[in-house]
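*Asks:* Listed in Swiss-Prot is the mutagenesis experiment Thr11 to Ala, annotated as follows: Suppresses the effect of okadaic acid and increases activation time constant; when associated with A-17 and A-210. Annotation of the mutagenesis experiment Thr11 to Asp in Swiss-Prot: Suppresses its effect on KCNMA1 channel activation and on deactivation kinetics; when associated with E-17 and E-210. Annotation of the mutagenesis experiment Ser17 to Glu in Swiss-Prot: Suppresses its effect on KCNMA1 channel activation and on deactivation kinetics; when associated with D-11 and E-210. Ser210 to Ala appears in Swiss-Prot as a published mutagenesis result, with the remark: Suppresses the effect of okadaic acid and increases activation time constant; when associated with A-11 and A-17. Experimental mutagenesis at this site is recorded by Swiss-Prot as Ser210 to Glu, annotated: Suppresses its effect on KCNMA1 channel activation and on deactivation kinetics; when associated with D-11 and E-17.
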Amino acid sequence: MAKLRVAYEYTEAEDKSIRLGLFLIISGVVSLFIFGFCWLSPALQDLQATEANCTVLSVQQIGEVFECTFTCGADCRGTSQYPCVQVYVNNSESNSRALLHSDEHQLLTNPKCSYIPPCKRENQKNLESVMNWQQYWKDEIGSQPFTCYFNQHQRPDDVLLHRTHDEIVLLHCFLWPLVTFVVGVLIVVLTICAKSLAVKAEAMKKRKFS
C-alpha cells in the first residue's frame, strides 16, 4: 500500500499544473462577476435604447457655465469653465421634444447640457470648442434627419447621439471569463487523467513482470 500511495503522489510539475488550473477556474468565475457588475449591466441598459430618426428643433446656449477638470501634468490638475449649449430634437419614436446628448457618459456627467468640450486650462478655448460644436449643429446638420437612440422607459426626455456600448461588449463579458474557466478545467482534468493513466500503466507493468 505504501508503494501504491507513493505512485499516486503528484510530481512538482503536476502540482503546479493543477494549481494553475484551479487559479484559472477561480479567475474565470471572479472575472465573470466583475465584468457583469461593471460592464454587463450598463451595456444592457444602453442596448435597450431604440434607434430613431431625429431632427434638430433648436440649438442655443442657456447662459449657464459649468466646471470641468483639466490635467497639466502628472501631479497637476485644475478646473476651468465651459458654457452650456442645448440641442433639442424631435425623435421619430415618440414624436416629442427631447434633449440631445453625445453619449451615456456625457448624459450622466452633465444631464443639463448637450455637449462637454475637452477641458482646457483657458476658458476661452472651452468656449471656442462649444461654439464650433454649436455652429456645426446649426449649419451642417440643420434640419437634416440623423440617427439617435431613445429609451422611452428610462429617459423619455433625452436622446443619445452615440451608444457607449454595443453587442461586442456583451460578447467579451461572457467570452473571456468562460475561456479562462474552461482552460482551467481542462488543465486540471488532463493533469489528473494523465497521472491516473501513468499509474495504471505502471501497475500493469509491475503485474506483468511480477
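Yeah, the Cβs are placed from backbone N, Cα and C, and that goes for glycine too.
At each noted position, the model has the original residue.
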*Asks:* Fewest neighbouring Cβ atoms within 10 Å: which of the mutagenesis positions Thr11, Ser17?
*Replies:* Thr11
*Asks:* Would you kindly give the Cα-Cα distance separating Ser17 (mutagenesis position) and Thr11 (mutagenesis position), rounded to the nearest Å?
*Replies:* 10
*Asks:* In DSSP terms, helix, strand or coil for Thr11 (mutagenesis position)?
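*Replies:* The three-state answer is coil.
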*Asks:* What does DSSP assign Ser17 (mutagenesis position), in three states?
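*Replies:* Its secondary structure by DSSP: helix.
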